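Worksheet for the structure shown next.
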Amino acid sequence: MGASRLYTLVLVLQPQRVLLGMKKRGFGAGRWNGFGGKVQEGETIEDGARRELQEESGLTVDALHKVGQIVFEFVGEPELMDVHVFCTDSIQGTPVESDEMRPCWFQLDQIPFKDMWPDDSYWFPLLLQKKKFHGYFKFQGQDTILDYTLREVDTV
């Protein structure tokens, strides 16, 4: 395993629904996902999360709550992805489509796991139960999980 790069992922959760975005281009295109991306140099992880949410959905947030950290390894890729997962229920604005993402609300019992990253079905239930977690997923390509660990933690 080599060096890692910081990424963010923000899930907008309301009592009966979650906001996901259909990735329109680039890494993960064609999948529903939360909003996020690379943390830029000189930016805190939380600032990066806020920026990515605003760029990809038009939303601004009052408060972000860090709920998880997942390290992804993709066979053949030199860098690990160190993804910091946040959730929020306090948003301002209306979700709007961007060049990268098409936002859509989903009822919590209708989350489209078959059209999401395969690892989401492992950790999303913890997120919905307001539990904090650490995870590691090793992928072959973008569809096959070769190995993983996932555990609940008290603090992220």
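Just so you know, the numbers here start at 1 and follow the chain as drawn.
Cβ from N, Cα, C; glycine included.
The O(6)-methyl-dGMP binding site annotation in Swiss-Prot covers Thr8, Lys23, Asn33, Trp117, Pro118, Asp119, Asp120, and the record cites experimental evidence as its basis. Swiss-Prot lists Thr8, Lys23, Trp117, Pro118, Asp119, Asp120 with the feature N(6)-methyl-AMP binding site. Annotated 8-oxo-dGTP binding site per Swiss-Prot: Thr8, Lys23, Asn33, Phe35, Gly36, Gly37, Lys38, Trp117, Pro118, Asp119, Asp120, in sequence order, evidence recorded as experimental evidence. Per Swiss-Prot, mutagenesis Gly37 to Phe is noted as: Loss of activity. In Swiss-Prot, a published mutagenesis experiment is listed as Val39 to Glu, annotated Loss of activity. Swiss-Prot lists Glu52, Glu55 with the feature Mg(2+) 2 binding site. Record note (Swiss-Prot) on the mutagenesis of Glu56 to Ala: Loss of ability to prevent DNA damage. Expected to cause loss of enzyme activity. Among the mutagenesis experiments that Swiss-Prot reports, Trp117 to Tyr is described with the note: Enhances 2-oxo-dATPase activity and greatly reduces 8-oxo-dGTPase activity. In Swiss-Prot, the entry for mutagenesis Asp119 to Ala or Asn states: Loss of 2-oxo-dATPase activity, reduces 8-oxo-dGTPase activity. The structure shown retains the original residue. Record note (Swiss-Prot) on the mutagenesis of Glu152 to Ala: Reduces 2-oxo-dATPase and 8-oxo-dGTPase activities and increases thermolability. Experimental mutagenesis at this site is recorded by Swiss-Prot as Asp154 to Ala, annotated: Enhances 2-oxo-dATPase and 8-oxo-dGTPase activities and increases thermolability.
Looking at the residues that bind 8-oxo-dGTP per the record, Thr8, Lys23, Asn33, Phe35, Gly36, Gly37, Lys38, Trp117, Pro118, Asp119, Asp120, the two CA atoms farthest apart are separated by 20 Å.
Here Asp119 (mutagenesis position) is compared against the binding-site residues Thr8, Asn33, Gly36, Lys38, Glu55, and the shortest C-alpha distance is to Asn33.
Listed in sequence order, the recorded positions from Lys23, Asn33, Gly36, Val39, Pro118 having a Cα within 10 Å of the Cα of Glu55 (Mg(2+) 2 binding site) are Gly36. Sparsest Cβ environment among the binding-site residues Lys23, Lys38 (other Cβ atoms counted within 10 Å): Lys38. When the recorded positions Glu55, Glu56, Asp120 are compared by the number of other C-beta atoms lying within 10 angstroms of their own C-beta, Glu55 comes out lowest.
Counting only the Cα atoms, the space from Lys38 (8-oxo-dGTP binding site) to Pro118 (O(6)-methyl-dGMP binding site) is about 20 angstrom. For the pair Gly37 (mutagenesis position) and Glu52 (Mg(2+) 2 binding site), the C-alpha distance works out to 6 angstrom. Ranked by CA distance from Val39 (mutagenesis position), the recorded positions Thr8, Lys23, Trp117, Pro118, Asp120 have Thr8 at the top as the closest. Cβ crowding, taken as the number of other Cβ atoms within 10 Å, peaks at Glu52 among the recorded positions Glu52, Asp119, Glu152, Asp154.
Spatially close to Trp117 (mutagenesis position) yet at least six residues away along the chain are Gly28, Arg31, Asn33, Gln142, judged by Cβ distances under 8 angstroms.
Taking every protein chain shown into account, Thr8, Asn33 are the binding-site residues, and of these the Cβ with the most other Cβ atoms within 10 Å belongs to Thr8. For Glu56 (mutagenesis position) paired with Asp154 (mutagenesis position), the C-alpha to C-alpha distance reads 30 Å.
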